[in-house]
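J.: Annotation comment: Swiss-Prot describes S16, G17, G19, K20, T21, S22, T36, T42, G65, H127, I164 as GTP binding site, evidence class experimental evidence. Taken from Swiss-Prot, the feature GDP binding site applies to G17, S18, G19, K20, T21, S22, T36, T42, H127, D130, L148, I164. The note that Swiss-Prot attaches to the published mutagenesis T21 to N is: Reduced affinity for all nucleotides, but with preferential binding of GDP over GTP. Under mutagenesis, Swiss-Prot gives A29 to F with this note: In RA3 mutant; abolished interaction with RPTOR without affecting GTP-binding; when associated with Y-35 and A-46. Here Swiss-Prot describes Y31 to A as a published mutagenesis experiment; the accompanying note says: In RA1 mutant; abolished interaction with RPTOR without affecting GTP-binding. Does not affect interaction with TFE3 and TFEB. Among the sequence features in Swiss-Prot, the mutagenesis site D35 to A is noted as follows: In RA2 mutant; abolished interaction with RPTOR without affecting GTP-binding; when associated with A-46. Does not affect interaction with TFE3 and TFEB; when associated with A-46. Quoted from Swiss-Prot, the note attached to the mutagenesis of D35 to Y states: In RA3 mutant; abolished interaction with RPTOR without affecting GTP-binding; when associated with F-29 and A-46. In Swiss-Prot, the entry for mutagenesis Q66 to L states: Maintains GTP-bound state, leading to activate mTORC1. The structure shown retains the original residue. What Swiss-Prot notes for the published mutagenesis of E71 to A is this: Abolished interaction with TFE3 and TFEB without affecting interaction with RPTOR. Under mutagenesis, Swiss-Prot gives E100 to A with this note: Abolished interaction with TFE3 and TFEB without affecting interaction with RPTOR. In Swiss-Prot, the entry for mutagenesis H104 to A states: Abolished interaction with TFE3 and TFEB without affecting interaction with RPTOR. The structure shown retains the original residue. Experimental mutagenesis at this site is recorded by Swiss-Prot as K142 to R, annotated: Prevents RRAGA ubiquitination and alters interaction and regulation by GATOR1; when associated with R-220, R-230 and R-244. One mutagenesis experiment catalogued in Swiss-Prot, K220 to R, is accompanied by this note: Prevents RRAGA ubiquitination and alters interaction and regulation by GATOR1; when associated with R-142, R-230 and R-244. Under the heading of mutagenesis, Swiss-Prot lists K230 to R and annotates it as follows: Prevents RRAGA ubiquitination and alters interaction and regulation by GATOR1; when associated with RR-142, R-220 and R-244. Among the mutagenesis experiments that Swiss-Prot reports, K244 to R is described with the note: Prevents RRAGA ubiquitination and alters interaction and regulation by GATOR1; when associated with RR-142, R-220 and R-230.
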Amino acid sequence: MPNTAMKKKVLLMGKSGSGKTSMRSIIFANYIARDTRRLGATIDVEHSHVRFLGNLVLNLWDCGGQDTFMENYFTSQRDNIFRNVEVLIYVFDVESRELEKDMHYYQSCLEAILQNSPDAKIFCLVHKMDLVQEDQRDLIFKEREEDLRRLSRPLECACFRTSIWDETLYKAWSSIVYQLIPNVQQLEMNLRNFAQIIEADEVLLFERATFLVISHYQCKEQRDVHRFEKISNIIKQFKLSCSKLAASFQSMEVRNSNFAAFIDIFTSNTYVMVVMSDPSIPSAATLINIRNARKHFEKLERVDGPKHSLLMR
């Protein structure tokens, strides 16, 4: 019997012009940053269903941020908007001149969430950080984060700095979708087993359409803590370039005297990246190991997937 889809309601909210639709279009609709300039303002609520990892469907509510719409969300549409929410993503324009009003609307959202979906996870994105002078970004973000955490009580919120012009958008959205994957701990355990079996330094699992990182394993600390989202951004751009040439991205191998890295189609919904610090291991051996693990990870993607882990045969 085929698995039924598991729908997760995600609210995307924030003042008009804060950049909600632009980031949604980049992550889920394959826009590049410069093309988002032609997007118009969202009218009321735009619904979209994004299939993610096969059975998981993100029911994304992109809520227009004009004052009239915002007031309606908290009055006549309150129950409809805020009922059965899994995740609230609130986007703040870091250069907004109406910060007090932004915070007021955010707190109104939290009150409605507490009443209708008290278990929802809250994410705050301090957006358009590219407009802030580089030497001021850490300080400004830290101040905003402290304010948002204080205003969010008794709820917890996770804060991210974001920009459509760099990899920070992928870091934030990878963290968000990670919270929505039902069997993520089982996935991570099997990814760790897989990495240890093939003697890999790192293994990353990317969602196939968005190239968001959904799981990873590393056996030792690496110098660049932002490398995952950088890879997401680079490969997503490369995939889009391939599409413009009527070609599809299949796989990639990068190798030098210190390491070998492989990116390959893994399951019907994922790509895998394997990093080996022993470049003497033949490429063919690693690619065979990836191929042999595919069937097992295909089963894991189902909500009712197997409870056993990947072990050496």
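Note: Cβ is positioned from N, Cα and C throughout, glycine not excepted.
Here the original residues are kept at every noted site.
Context for these features, please: burial, neighbours, distances.
T.: Sequence-distant neighbours of I164 (GTP binding site): residues of the same chain at least 6 apart with a C-beta under 8 Å from its C-beta are G19, S22, M23, I26, A33, T36.
T21 (mutagenesis position) carries a helical DSSP state (H, G or I).
Taking Cβ-Cβ distances under 8 Å and a sequence separation of 6 or more, A29 (mutagenesis position) has no neighbours in its chain.
In the three-state DSSP scheme, Y31 (mutagenesis position) falls into the coil class. With a cut-off of 8 Å between CB atoms and residues at least 6 apart in sequence, the same chain places S22, S25 near Y31 (mutagenesis position), listed in sequence order.
Taking a C-beta cut-off of under 8 Å and a sequence gap of six or more, D35 (mutagenesis position) has no contacts in its own chain.
Mapped onto three states, the DSSP output places Q66 (mutagenesis position) in coil.
Taking the Cβ of E71 (mutagenesis position) as centre and 10 Å as the limit, one finds 13 other Cβ atoms among all the protein chains shown.
DSSP classifies E100 (mutagenesis position) as helix under the three-state reduction.
Within 10 Å of the Cβ of H104 (mutagenesis position) there are 13 other Cβ atoms, across all protein chains.
Secondary structure at K142 (mutagenesis position), as computed by DSSP, is helix. Every protein chain shown contributes to the tally, and the Cβ of K142 (mutagenesis position) ends up with 12 other Cβ atoms within 10 Å.
Spatially close to K220 (mutagenesis position) yet at least six residues away along the chain are D201, judged by Cβ distances under 8 angstroms.
Cβ neighbours within 10 Å of K230 (mutagenesis position), excluding its own Cβ and spanning all shown chains: 15.
Take the CB of K244 (mutagenesis position) and look out to 10 A: across all protein chains shown you find 7 other CB atoms.
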J.: Among the binding-site residues listed here (S16, G17, G65, H127, L148), which has the Cα closest to the Cα of K230 (mutagenesis position)?
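T.: Of all the candidates listed, H127 is nearest in space.
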J.: If I take the Cα of G65 (GTP binding site) as reference, which of the mutagenesis positions E71, H104, K142 has the closest Cα?
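T.: Sorting the mutagenesis positions by distance from G65 (GTP binding site), the top entry is E71.
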J.: Out of T21, E71, L148, K244, point to the one nearest E100 (mutagenesis position) in space (Cα versus Cα); all of them are recorded positions in the record.
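T.: Spatially nearest to E100 (mutagenesis position) by Cα position is L148.
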J.: Using Cα coordinates, what distance in whole Å links K244 (mutagenesis position) and G17 (GDP binding site)?
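T.: That separation, Cα to Cα, works out to 29 Å.
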J.: Pop the Cα-Cα gap between L148 (GDP binding site) and H104 (mutagenesis position) into the table, whole Å please.
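T.: Between the alpha carbons of H104 (mutagenesis position) and L148 (GDP binding site) there are 11 Å.
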